[in-house]
Each structure stands twice: as C-alpha cells, then as structure tokens.
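Participant: Below: one structure in structure tokens.
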Amino acid sequence: MSEIRKDTLKAILLELECHFTWNLLKEDIDLFEVEDTIGQQLEFLTTKSRLALYNLLAYVKHLKGQNKDALECLEQAEEIIQQEHSDKEEVRSLVTWGNYAWVYYHMDQLEEAQKYTGKIGNVCKKLSSPSNYKLECPETDCEKGWALLKFGGKYYQKAKAAFEKALEVEPDNPEFNIGYAITVYRLDDSDREGSVKSFSLGPLRKAVTLNPDNSYIKVFLALKLQDVHAEAEGEKYIEEILDQISSQPYVLRYAAKFYRRKNSWNKALELLKKALEVTPTSSFLHHQMGLCYRAQMIQIKKATHNRPKGKDKLKVDELISSAIFHFKAAMERDSMFAFAYTDLANMYAEGGQYSNAEDIFRKALRLENITDDHKHQIHYHYGRFQEFHRKSENTAIHHYLEALKVKDRSPLRTKLTSALKKLSTKRLCHNALDVQSLSALGFVYKLEGEKRQAAEYYEKAQKIDPENAEFLTALCELRLSI
C-alpha cells in the first residue's frame, strides 16, 4: 500500500466512531490504574457492559504500547457480541471494528485495517447511513459515554451529552439510564460551588425503577438521598443491597462510603476491608479507609480539646499511621488521584512529618491534566500547610490567591478570602509597603465587588511596583467600572 493510500486510509479512520476518535487523552488518566479498574470490573461487576469494558481495555492497552494485547481484548469483545448481541451483531460491532482498524493501522498492517473499515462501510451502506463510515446509533453513543466517564472529571460533560443523545432515541433503555444517572451524579459531586447539587436524584430514581435488580445503581441513589438529608430512605436501600450481595467490591465500597459519611466508621471499615480482600489494589478503597481512620482521629482530638494524652495519644498516633498507610497506597495506585495527595500530605503534617508533607504537596502541585477543582483544592491545602505548620505567611498568601484564581466560586471561597484579609492586614501592620499584601487585598475586594476599596489597594501596590502588568490591568478594569 502506497503512502497516498495510507493517507487516504488515515482520513477514513478519522471518520470512524470509536475510542481512537473520541479524544480520550492518555495524559488525563493513570493508565495502570484504569487498566486495573477495568480488570476488576470485568471480574466482579456483572451489571456493567462487558462489551464496552473490553473495547475500552483494548484502547488502554494500545495507549500502553501493547497492541497485540489490544487485539486480544477486541477478540473478547467480538465473542461477547456473538453471545449477547446476536440480534444486533453488525451495529454492535462498529466500535470494535473501528478499534481493530486503528490498532492495525498503528501496527502498519494496513490491509487488515482496510478490511475493517470496509466492514464498517458495508454496514453503513446497508443501513442507508448518510455517512460512508459512520452510523448514528444510540448503542454507540452509550459506549462513548462510558468511555468518556472512565477518563475523569474533564470528560463528564461530554459523557452526559453522549448519554443524552442515546436517550433521545430510547428514553427507557435500562443501560442508557444507568449511564446517564451515574454521569449526572458524578457532575453533582464534582461541582463544588457551595450548595449540594441534586440534579441526579430524578435520573437515579428512574434508573433504579428500570433496573430493580441492579445493586450498583441503587447504592448511588442511596448516597444521593444521604446528600439531600433523606438518610433514612437511603439506608433502607443500603440494607437491602447488603442483604442481597456477599462480595461485590464495587457495591461494598459505596455502601462503606454511606456509613463513613454517617459517622459509622467501624461499619464502614468492616465493609472496606471485605472489599479490599477481593480487590487489594483499589485506590478508592484505600482512600476511603484513610478517610475513616482520619475521622476517628479527629473525633478523639475533639473530645480531648486537641490535647490527647496517655491511651488517647497512642490511639491518635496509631490512627495517623493507619491513615498515612492507606492514603499513600491510594496515591501510589493512582498517580492522578489529587485528593489522595492532599489527604496524605495533611496527614503527614498532622503527625509532624513536615518534610514528607512538603514533598507530597510539591508532587501534587506538579500534577498536570487535572481539573480546576483539584488544582483549587491543592493550592488551598498547601496554603494552610504553609500558614499553620511552616509559618510562612507570604507563601500561604501566594497559594491562597492561586486557589482563587483557578476557581473563585467554591465552598472554600469564604475561608480563602478571610485568610487573605487576615494575613495581609497583619503583614501591613508591620510593613505598610508590603506589595504582596496590598495586591492580595485588592484582589479579594475586587472579587467581592468592593471596587473602590480594591482600586485603593491596587493603586498603593502599583506605586511600589509600577511595571507590574497584573496591577495595571486590574486598575484599568476597576476604573472603567466604577
């Protein structure tokens, strides 16, 4: 096959609907963690589409440079199509064939790649698709939604759109409704702007109605009911689920989360340990265990007014060590798990291990391709570490400002603005020409809509540092709006 034909083939490949054309970037995930998770779901989560999981696993194998393993996964996907989707075999094969074509293309087996694009073209022609190599069908949109969801928070809105598109065609399809409900639940959970979001409550109820035997979707409904202060109703679902299952780690982990948030830490730990026996490499489970040990530690410290002694002090030290162990395990198993970094760093600080805390915070600050919410949280926690443990007020101010610049609407906003006002005012009492504090107050008052006060502080800062572009820009904006 000539170069021209290779270029032509590439143009056809780009038309296909499959994982290789859905803009799923490997920089946004920990490949080993996602591969591990998919493997666990294939083994233990019987309610999820095995076809979608094998197709996704093939793509992950390709991203790891394991194209032969990717082909084996696609063979597994084909077997599932024949076993479970024989009534729609050709339509359900389109994503798998697209992945085959791309893998063979990357292996320079161009004739094999062309064979699969030909199969796709024949189906599109047979079903009168307006596109030569693309067929609009809800099953493909659903599979796209699952793939996007697996690649993390940056993809949730696109996943939601994919499931919505599928539901337009089949509004009562059980699988489409599960995918949509879980995606909206994830969006509720990731949208941290103060109030509890409950957009997923309706979709979750519908998904449970359409899938009455699905424990996995029920546990999400229980957690959302807990979010909206209907904990008793949520617990009924949890109890019902636990009566029905024995060792489904993906259900146990969320049931444990329910009990952890209810402050029933021993019950949560019991379920987490049970799940961890089955899936010992789960970063989620390790993180949840760390959160339970941390909560128990906080309870003792509160009861002793932050001065535990004797047995209480020994127990606190033991809980800190346990929390560190599990947060560290979570971070090591998923290098993109931002909250595992901040929780581990904070726990090191709690135990007086400041150099270890500093090291983990610096690793967190170097994380790329994470959401703005995660960046916001990292800067906030590092600022607190600098303020209260390192006693470095200027570094704390810098990171509090960075947190607000990344995301100025969140539950942390009031804490951040209060901390900035307190620290900056204190520093100005000692040095009225402290330009960092002046500009920080200007930024905070501008954020709060106090434009005249903001302008006054920026003017003072600009007099000290007249070439600073940030101060000049802020002043111009303020003067034009006053």
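Glycine too: its Cβ is placed from the backbone N, Cα and C atoms.
Because the structure is a prediction, the values reported are computed rather than measured.
Quick paste from Swiss-Prot:
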| type | residues | note |
| --- | --- | --- |
| MUTAGEN | GLU33 to Ala | No effect on RNA-binding but changes size profile of RNA bound. Reduces PPP-RNA-binding |
| MUTAGEN | THR37 to Val | Abolishes PPP-RNA-binding |
| MUTAGEN | GLN41 to Glu | No effect on RNA-binding but changes size profile of RNA bound. Abolishes PPP-RNA-binding |
| MUTAGEN | LYS48 to Ala or Glu | Inhibits RNA-binding |
| MUTAGEN | TYR254 to Phe | Abolishes RNA-binding |
| MUTAGEN | PHE284 to Ala | Strongly reduces binding to dsDNA. No effect on ssRNA binding |
| MUTAGEN | HIS287 to Ala | Reduces PPP-RNA-binding |
| MUTAGEN | LEU291 to Ala | No effect RNA-binding |
| MUTAGEN | LYS309 to Ala | Reduces RNA-binding |
| MUTAGEN | ARG384 to Glu | Reduces binding to RNA and DNA and impairs antiviral activity; when associated with E-415 |
| MUTAGEN | LYS415 to Glu | Reduces binding to RNA and DNA and impairs antiviral activity; when associated with E-384 |
| MUTAGEN | LYS415 to Ala | Reduces RNA-binding. 25 fold reduction in tRNA-binding |
| MUTAGEN | LYS426 to Ala | Reduces RNA-binding. 5 fold reduction in tRNA-binding |
Participant: Rounded to a whole number, how many Å is the Cα of LYS309 (mutagenesis position) away from the Cα of LEU291 (mutagenesis position)?
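Facilitator: That comes out at 23 Å between the alpha carbons.
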Participant: In sequence order, what residues of the same chain, 6+ apart, have a Cβ less than 8 Å from the Cβ of HIS287 (mutagenesis position)?
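Facilitator: HIS287 (mutagenesis position) has long-range Cβ partners HIS326, PHE327, ALA330, PHE337, PHE339, ALA340, ASP343.
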Participant: What is the number of other Cβ atoms found within 10 Å of the Cβ of TYR254 (mutagenesis position)?
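Facilitator: For TYR254 (mutagenesis position), the 10 Å Cβ neighbour count is 22.
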Participant: I'd like to confirm something. Which of the mutagenesis positions, TYR254, PHE284, LEU291, LYS415, LYS426, has a Cα closest to the Cα of THR37 (mutagenesis position)?
Facilitator: PHE284
Participant: Which is it, of LYS309, LYS415, LYS426: the one of these mutagenesis positions whose Cβ has the most other Cβ atoms within 10 Å?
Facilitator: LYS415
Participant: Which state, by DSSP, holds LYS309 (mutagenesis position): helix, strand or coil?
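Facilitator: Note: LYS309 (mutagenesis position) is coil by DSSP, not helix or strand.
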Participant: Taking the Cβ of GLU33 (mutagenesis position) as the centre, how many other Cβ atoms fall within a 10 Å radius?
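Facilitator: I count 20 other Cβ atoms within 10 Å of it.
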Participant: Sorry to bug you, but what's the C-alpha spacing from GLN41 (mutagenesis position) to LYS415 (mutagenesis position), rounded to the closest Å?
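Facilitator: Distance between the two Cα atoms comes out at 39 Å.
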Participant: Closest to PHE284 (mutagenesis position): which of the mutagenesis positions GLU33, GLN41, ARG384, LYS426, going by Cα position?
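Facilitator: When the Cα distances are compared, GLU33 comes out closest.
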Participant: I want to check the contact list for ARG384 (mutagenesis position): same chain, sequence separation of six or more, C-beta distance under 8 angstroms. What comes out?
Facilitator: ALA396, ALA419
Participant: I'd like the Cβ neighbour count for THR37 (mutagenesis position), meaning other Cβ atoms within 10 Å of its Cβ, all protein chains included.
Facilitator: 25
Participant: I need the nearest neighbour of LEU291 (mutagenesis position) among the mutagenesis positions GLU33, GLN41, TYR254, LYS426, using C-alpha distances.
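Facilitator: Sorting the mutagenesis positions by distance from LEU291 (mutagenesis position), the top entry is TYR254.
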Participant: Hey, how far is GLN41 (mutagenesis position) from GLU33 (mutagenesis position), Cα to Cα, in Å?
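Facilitator: GLN41 (mutagenesis position) to GLU33 (mutagenesis position), Cα-Cα distance: 12 Å.
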Participant: Quick one: pull the CA-CA distance for TYR254 (mutagenesis position) versus GLU33 (mutagenesis position), whole Å only.
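Facilitator: Given the Cα positions, TYR254 (mutagenesis position) is 19 Å from GLU33 (mutagenesis position).
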